[in-house]
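Written below as structure tokens is the structure these notes are about.
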Amino acid sequence: MRMATPSSAPSVRNTEKRKNKKASSKASVSFGAPSPLSSESEDEINYMTPPEQEAQPGALAALHAEGPLAGLPVTRSDARVLIFNEWEERKKSDPWLRLDMSDKAIFRRYPHLRPKEDRPDAPSHAEDAMDAKEPVIGSILEQDDHKFYHYSVYIGGGLVMGVNNPSAAVCQATIDVEKLHLWWRPVWEPRHPLDSAELRKCVGMTVPYVATTVNCYQVCCWIVGIKDTWLKRAKISRDLPFYSPVQDWNVDPQEPFIPSKLRMVSDGILVALSAVIGRPIKNLLASVKPLNILNIVLSCDWTFSGIVNALILLAELFDIFWTPPDVTNWMISIFGEWQAEGPFDLALDVVPTLLGGIGMAFGLTSETIGRKLASTNSALKAAQEMGKFAIEVFKQIMAWIWPSEDPVPALLSNMEQAIIKNECQLENQLTAMLRDRNAGAEFLRSLDEEEQEVRKIAAKCGNSATTGTTNALLARISMARAAFEKARAEQTSRVRPVVIMVSGRPGIGKTCFCQNLAKRIAASLGDETSVGIIPRADVDHWDAYKGARVVLWDDFGMDNVVKDALRLQMLADTCPVTLNCDRIENKGKMFDSQVIIITTNQQTPVPLDYVNLEAVCRRIDFLVYAESPVVDDARARAPGDVNAVKAAMRPDYSHINFILAPQGGFDRQGNTPYGKGVTKIIGATALCARAVALVHERHDDFGLQNKVYDFDAGKITAFKAMAADAGIPWYKMAAIGCKAMGCTCVEEAMHLLKDYEVAPCQVIYNGATYNVSCIKGAPMVEKVKEPELPKTLVNCVRRIKEARLRCYCRMAADVITSILQAAGTAFSIYHQIEKRSRPSFYWDRGYTYRDGPGSFDIFEDDDDGWYHSEGKKGKNKKGRGRPGVFRTRGLTDEEYDEFKKRRESRGGKYSIDDYLADREREEELLERDEEEAIFGDGFGLKATRRSRKAERAKLGLVSGGDIRARKPIDWNVVGPSWADDDRQVDYGEKINFEAPVSIWSRVVQFGTGWGFWVSGHVFITAKHVAPPKGTEIFGRKPGDFTVTSSGDFLKYYFTSAVRPDIPAMVLENGCQEGVVASVLVKRASGEMLALAVRMGSQAAIKIGSAVVHGQTGMLLTGSNAKAQDLGTIPGDCGCPYVYKKGNTWVVIGVHVAATRSGNTVIAATHGEPTLEALEFQGPPMLPRPSGTYAGLPIADYGDAPPLSTKTMFWRTSPEKLPPGAWEPAYLGSKDERVDGPSLQQVMRDQLKPYSEPRGLLPPQEILDAVCDAIENRLENTLEPQKPWTFKKACESLDKNTSSGYPYHKQKSKDWTGSAFIGDLGDQATHANNMYEMGKSMRPIYTAALKDELVKPDKIYGKIKKRLLWGSDLGTMIRAARAFGPFCDALKETCIFNPIRVGMSMNEDGPFIFARHANFRYHMDADYTRWDSTQQRAILKRAGDIMVRLSPEPDLARVVMDDLLAPSLLDVGDYKIVVEEGLPSGCPCTTQLNSLAHWILTLCAMVEVTRVDPDIVMQESEFSFYGDDEVVSTNLELDMVKYTMALRRYGLLPTRADKEEGPLERRQTLQGISFLRRAIVGDQFGWYGRLDRASIDRQLLWTKGPNHQNPFETLPGHAQRPSQLMALLGEAAMHGEKYYRTVASRVSKEAAQSGIEMVVPRHRSVLRWVRFGTMDAETPQERSAVFVNEDE
């Protein structure tokens, strides 16, 4: 005999039952199902395993070796094994396939196993049957079923398959198999018999069934793969007569089923309904074209509805309305697989949504329904308990009368199936389990579970019949486990574990750190508890070893360092290691941990004279030296004091400094056996990330199989998976997929992927297996497995799935188009009826007419000279009435200056409205004087517009403009008449001023009074009850919140939510007079009082010696509130004032004072922050203005100088500018190039984005992790800096810029070369003293507009000019002293850190770009309005990093808080408060901006990829310079989600070419732009070249003194030769041709300007720019002759 080995699969074996015998010669007793492994009866001989098989434990099924039964199973158990094997293999391609291991299936598959007494005798019915030959398998049979014909597919053995029993004429039917029992005849036969097994795969599938279209014949066509329909039936041939179902090959057919009359009536109704939606009726309507006939009768009126009607009629005329294009194929392409199973699946998705909508419509929620069902639930539980009791009693009675069968044999049968599955898995997947640690562990775990279950059964049933079976099962489990362990012990290689050795002095916390590190690494590998230990010293027993992923080896070398080194060499190797164990069950245990963490006190891993020093050092992947100066200092100060040492240690191990030696190193200095390397500072997070990455890298290198893509199972799904793994974008994937549909072989399909990198993989196509890959544009295809035996019927199941989905899509499209067609038809008919029935008015016509003499046209203007049209009044797009204080009515800059002079002369009590009235009055007087001078006194005065309007109103005349302003329905009553209003007022209704509980919980005790939580971040209170400055509040330090005040109103803003349990409320600046609000008074005794207050006006009230600003109110509790205990008392200050505005509760202020009677109260309201830090000098200030400026609140009058109307740009030649050339920005209303608004209006347009709402913050946990990772990165790379002195801070400032507020002078005027003198000297000294004392100073910024070259669209189109912020000199000095050292440290590391401030494009650029080129993907983004979209919360997180890394953190914290507090910006007329956006103008602004850019980009990448920030930074390279960026990464980023994340943060990212849409990523660095330079590469490296447009602009324009006419020319100056030389260097990078063009223009300019300069050759300039030399000795191969040619 030969053996067959099935593959593995989970299954549950059905309990085997014996057939009932008609006659039995011998009585037998059975205790259930016979044992699968042994038999005690002759009747069950078919279940026995032959004796010769018991000696072969590896055999799973016995087959006949010779004779007529060769290759067939010996027993039924063997047959089950073979059936299981076949099912396991076919299940991979057909997951829906069911496992049938019953006796019926066995006898049908293997008839020789059927007992003789069970085989039918096949009675003869020759007298009733007309003999017919058995049809060919796969034939379509037409059967006479009374009123109609029924079709099915013959599959052999007298069985037919198809939709034999549909439940209704329109339903979801199931493909089934039944006996042939109707008169039949074959109407279609295949050329060759089809595979019956392949046909049977369709059994059990569901298909849509419609009696008139998708019926039994259509399903038969789907099964056999022919193209035909029931309406055509072109493939049917009716040459043969009908035959009787009783034949020799069809025994005992069943009686035909005759449906009832009710069933026939219901089927008729369903058929009629389906015919309405079906296409025949629509085709008939399309041929008649009823809408086209209607369109001939009626015409279009060219209204909106008429146009819609015309489009409908045109659609009908061109046959696209009633028969729209078939979109079934397009809908099918959306689905990756044909998996739609029918309306049931659709109902699972749609029904919950519909039920939810119905519940919402009726106001039902889960809470209300839960309350209603609570009582029902309790009653059901009681009834359930009673029912359980009754069932138990009933079971006992039934068991006494009819004993049940023993369930143990069924359990044993199930266990045998599971063991067969494991044995098959061991046989077929052994190599994969040995290579994959998780698969091997899962296999052993399943064996342990099965062994436990078998032992439970053996302990429960101790009879002899069960004991033999359980023992045999246990033996098979032990053999499987032993076979796996033996195979694992015989491996020739394994994954080498990662070794981390931490060396340092004792007692500094190394062991605790390593334990924590082990847990973190284990958690990163997927099992946090998988941490073990290695026995040390003389203990050499590994019984406690459980195969943990991470093991800890403490005190390496404590006893015998040479012995420990030998053990380390053995464990940290790829050769398998068998451990020494004492217990017999642990014999043969292997060491398979992935990470080994070692602690030691030695300075070197092993002695330097050790013979295998190099081998040991090579096996240590991370040699880390731990130092703790803090612990050493504590021990030195307090020897023997354990508490002092513990106090010096930190739970985050920040007291330990870790230094990473180079790989293979053996000491602290970085020496290796091959020379000296570089040591690095590393953190715990980075060490953990590197170790985990190395583990995964080695595991991937140790992998066994490539990915497999099965195109036979599903072409679309396999292609999508293959393209996604190759990194092909979705839009390119769709284009390649369309081309691949026409490919006939794998070679053609791989040729389409030649432009992409396809890793080696396997492809299954048409039964054959191919090894394919595409590396560096070379596709490779190798056939490794030929297809199996050819079959005439291929993938019939797939065809049915495809046809079924196509049918569903067609049905859905038919229903939708039927609804649209009905709606369109109704609309067209209604439109025509409504058009003919509505009345016609003369004003409906689009033309004017006159009836005769004296008639007038009401549509024409009455421009007859005696009146002027007033235009529309009321609110329009430009506002209501006359413009306010911030709309200058088109005033020029001179008129605006005149208005300011008049305001100053009148003491500030002069508005723009007054100025406009005075100007109009003066113009009228001037006109009158001129006319008197010309015509004399006798000439009548000319009527002004205002006088003419007054005269018309007096006479009762109406102008044409008034007539046109009227609406046609002015005389119609809108809404119901007042007489029909039946509403009534309930004068007895009681008004409840009590606030809900959720608002009362916001009132908390604070300081000496109370406070109120507006949101989780904002807390308000009265200023005089708050604790002193610098006090910790609600557990938060002063650095975690900002404080602003307005009078006695105090507001705290916390950076992180203190009360996340409460939603945000609306905080308003007081309310309108007459509003009734509630003051929520809380007392320490627990009393809560809600007092109604009618709010009055805003006022300043003197209470004692203090003046309180707020809103007054009158209590509605009576004349003497305090006497009745219904008023406020001392201690109630800080309680909130709230009122309900619509359905929303609003808080308007806090309680600060009350009169003695208690009837009048005062609420401090939320105004703008006071300017208490400002030191105003000079005469008394004017009353502080109120209102807003460009949406931003006004704080005070401004002092900034007027905006400049001059430019520093001059033309280099008088030639005309080329089209599209850039020009200096707009210069104001005097600009001769264009007639535009004032510069103040341009500035207001630039300020508006600062008042817009901000975006959302990144998730808190992601933001915290990103900030920690960035801080760790900077802390490990930046060198410690020394604080700057006052002199160095002054020297670092640019002396050619303005000093800002309050002097606004150039800094060089008061600079002696070493110090500031005069006014600026006093200001700088005062700021330096405030810094050194750690006191706060509020920065005051000055707004200006940048003078720069811009696109013509920003001058002649929509005028734009960039906004500049200039800080005062004091803020510059304080910021330079606080953050100057940090900025210098960043500049020194600009090549290694992502912040590139301070980089040189020609010197540092090649190194930076080379780092980017090491990664796979590259992207750059251009951000719109970067500064105005920034959030102060993100800037504060960036500022916290700068503060912690500055040399003086305590003093730097004060400066950073001042910089990030609400900014005070001087715009000339006013000082405004800006609470959001980036405040610029300080020495550290660029670094702060770049750091915030780094945080936002990293947060977006972490949120999209869900990868730890340290790993993201390890797999990526960033370059940030303000808002400019370049990002390179190896991670697979979803660019749509990445772009949406950035927009969710409030940013406005666009592509580099300013196109809208998701950001694009490239697989090459070529073409990425950074700092206006395109990154290109050649054989010598990467470099950045300036774009040609910038080079051309520098040839057209030069800088000089300010002037008004930008087109004036300036002769050559002293700096121009160096500028032109640098320009030649930039042009040399674009190739010799472009260099010659620029060189000729430079020579021409030099000749015209009298500049003496020599233009070098292109090659010399290129050497100078690229390699820093112009010598002729430069090697010829480095000249890059053919590299930089023009594109």
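Glycine is treated like the rest: Cβ placed from N, Cα and C.
Keep in mind that this structure shows the original residues, not the substituted ones.
Taken straight from Swiss-Prot:
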MUTAGEN   ASP94 to Glu  Changes the stability of NS1-2 and induces viral persistance
DOMAIN    476-641  domain 'SF3 helicase'
BINDING   GLY504, ARG505, PRO506, GLY507, ILE508, GLY509, LYS510, THR511  ATP binding site
VARIANT   ARG845 to His  In strain: CW3
MUTAGEN   VAL985 to Ala  Reduced virus replication
MUTAGEN   ASP986 to Ala  Reduced virus replication
MUTAGEN   PHE993 to Ala  Reduced interaction with host EIF4G and complete loss of production of virions
ACT_SITE  HIS1024  active site, for 3CLpro activity
DOMAIN    1416-1537  domain 'RdRp catalytic'
MUTAGEN   ASP1422 to Ala  Almost complete loss of RNA-directed RNA polymerase
MUTAGEN   ASP1508 to Ala  Complete loss of oligomerization of RdRp in the presence of VPg and RNA. Decreased interaction of VPg with RdRp. No production of infectious particles
MUTAGEN   ASP1523 to Ala  Almost complete loss of RNA-directed RNA polymerase
MUTAGEN   LEU1531 to Asp  Complete loss of oligomerization of RdRp in the presence of VPg and RNA. Decreased interaction of VPg with RdRp. No production of infectious particles
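The DSSP secondary structure for GLY504 (ATP binding site) is strand.
The domain 'SF3 helicase' (476-641) scores a mean pLDDT of 85 in the predicted structure. For the recorded positions given as ILE508, VAL985, LEU1531, the lowest number of other CB atoms within 10 Å of the residue's CB is seen at VAL985. The two recorded residues, PRO506 (ATP binding site) and VAL985 (mutagenesis position), show a Cα separation of 86 Å. Counting other Cβ atoms within 10 Å of each Cβ, the lowest count among the binding-site residues GLY504, PRO506, GLY507, GLY509 belongs to PRO506. In the three-state DSSP reading, HIS1024 (active site, for 3CLpro activity) counts as helix. With respect to ASP986 (mutagenesis position), the closest of these recorded positions in Cα terms is ASP1508, chosen from GLY504, ARG505, LYS510, ASP1508, LEU1531.
Sorting the domain 'RdRp catalytic' (1416-1537) by DSSP state (H, G, I as helix; E, B as strand; all else coil) yields 58 helix, 26 strand, 38 coil.
Ranked by CA distance from THR511 (ATP binding site), the recorded positions HIS1024, ASP1422, ASP1508, ASP1523, LEU1531 have ASP1508 at the top as the closest. Classification of LYS510 (ATP binding site) by DSSP places it within a helix.
Look at the mutagenesis positions ASP986, ASP1422, ASP1508, ASP1523 and count other Cβ atoms within 10 Å of each Cβ; ASP986 has the fewest. Nearest Cα neighbour of LYS510 (ATP binding site) among the listed mutagenesis positions (VAL985, ASP1422, ASP1523): ASP1523.
The recorded positions in question are ARG505, HIS1024, and the one with the fewest Cβ neighbours inside 10 Å is ARG505. Around the Cβ of LYS510 (ATP binding site), the number of neighbouring Cβ atoms within 10 Å comes to 23. The two recorded residues, GLY504 (ATP binding site) and ASP1508 (mutagenesis position), show a Cα separation of 29 Å.
Cα-Cα distance from LEU1531 (mutagenesis position) to GLY507 (ATP binding site): 41 Å (rounded to the nearest whole number). The local packing around THR511 (ATP binding site), expressed as other Cβ atoms within 10 Å of its Cβ over all shown chains, amounts to 16. Other than GLY504, ARG505, PRO506, GLY507, ILE508, GLY509, LYS510, THR511, the residues of this chain whose Cβ falls within 8 Å of the Cβ centroid of the ATP site are, in sequence order, THR599, ASN601, ALA626, SER628, VAL631.
Within 10 Å (C-alpha to C-alpha) of ASP1422 (mutagenesis position) lie the following recorded positions from GLY509, ASP1508, ASP1523: ASP1523.
Ranked by Cα separation from GLY507 (ATP binding site), the recorded positions VAL985, HIS1024, ASP1508, ASP1523 are led by ASP1508.
For ASP1508 (mutagenesis position), the nearest of the recorded positions by C-alpha distance turns out to be GLY509; the candidates were ARG505, ILE508, GLY509, HIS1024.
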